[in-house]
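Annotations per Swiss-Prot:
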- 3-121: domain 'Chorismate mutase aroH-type' (DOMAIN)
- R7, T74, C75, M76, Q77, E78, R90, Y108: prephenate binding site (BINDING)
- E78 to A: No chorismate mutase activity (MUTAGEN)
- R90 to K: Low decrease in catalytic efficiency and in affinity (MUTAGEN)
- R90 to A: No chorismate mutase activity (MUTAGEN)
- R90 to G: 2-fold decrease in affinity and very low decrease in catalytic efficiency (MUTAGEN)
Amino acid sequence: MMIRGIRGATTVERDTEEEILQKTKQLLEKIIEENHTKPEDVVQMLLSATPDLHAVFPAKAVRELSGWQYVPVTCMQEMDVTGGLKKCIRVMMTVQTDVPQDQIRHVYLEKVVVLRPDLSLTKNTEL
């Protein structure tokens, strides 16, 4: 098995606990579905949020996923880059897998599709 990174990101319209958790959970569920990821294969998960999000830690959404309570998770603040995407939540999931790197399915939803138009799933913003 190899260690691979699975990337994902989404945006919210409002800085509310409900929307941040809902959009983060939606993103995580799509990453899990697309990559057939099981909690026991996840080494760690890093989540970041842009500085304009304060209502809740996005990592709280991981705890709402059945069986994911033992996955090591941490949150951090994304760099505040001039012209950068606002109200954005990013995920880096480190997993053990036999899947070749070029077959990992990264997931970019909502306004984030502009960040990685080269990846196939960025074309699909509907779940």
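Here, residue 1 is simply the first one shown, and the rest follow in order.
The backbone N, Cα and C atoms fix where each Cβ goes, and this holds for glycine too.
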M76 (prephenate binding site) to R90 (mutagenesis position): how many Å between their Cα atoms?
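Checking the Cα atoms of M76 (prephenate binding site) and R90 (mutagenesis position) gives a distance of 10 Å.
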What Cα-Cα separation, expressed in whole Å, is found between C75 (prephenate binding site) and R90 (mutagenesis position)?
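Rounded to a whole number, the Cα-Cα distance is 10 Å.
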What does the structure give for the C-alpha distance between Y108 (prephenate binding site) and R90 (mutagenesis position)? Integer Å is fine.
9
Can you see whether DSSP assigns E78 (mutagenesis position) to helix, strand or coil?
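In the DSSP reduction, E78 (mutagenesis position) maps to coil.
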Tell me the residue counts in helix, strand and coil for the domain 'Chorismate mutase aroH-type' (3-121), as DSSP assigns them.
36 helix, 34 strand, 49 coil
Using Cα coordinates, what distance in whole Å links R7 (prephenate binding site) and E78 (mutagenesis position)?
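Here the two Cα atoms lie 14 Å apart.
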Among C75, M76, all listed as binding-site residues, which has the most CB atoms within 10 Å of its CB?
C75
Look at the recorded positions R7, R90 and tell me which residue has the greatest number of other C-beta atoms within 10 angstroms of its C-beta.
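Per the Cβ count, the most surrounded site is R90.
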About how far apart, in whole Å, are the alpha carbons (Cα) of T74 (prephenate binding site) and R90 (mutagenesis position)?
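Between the alpha carbons of T74 (prephenate binding site) and R90 (mutagenesis position) there are 12 Å.
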Do you know offhand how many angstrom separate Q77 (prephenate binding site) and R90 (mutagenesis position) by C-alpha?
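About 10 Å separates the two Cα atoms.
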Prephenate site residues R7, T74, C75, M76, Q77, E78, R90, Y108: biggest Cα-Cα distance, Å?
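Between the most distant Cα atoms of the prephenate site, 20 Å.
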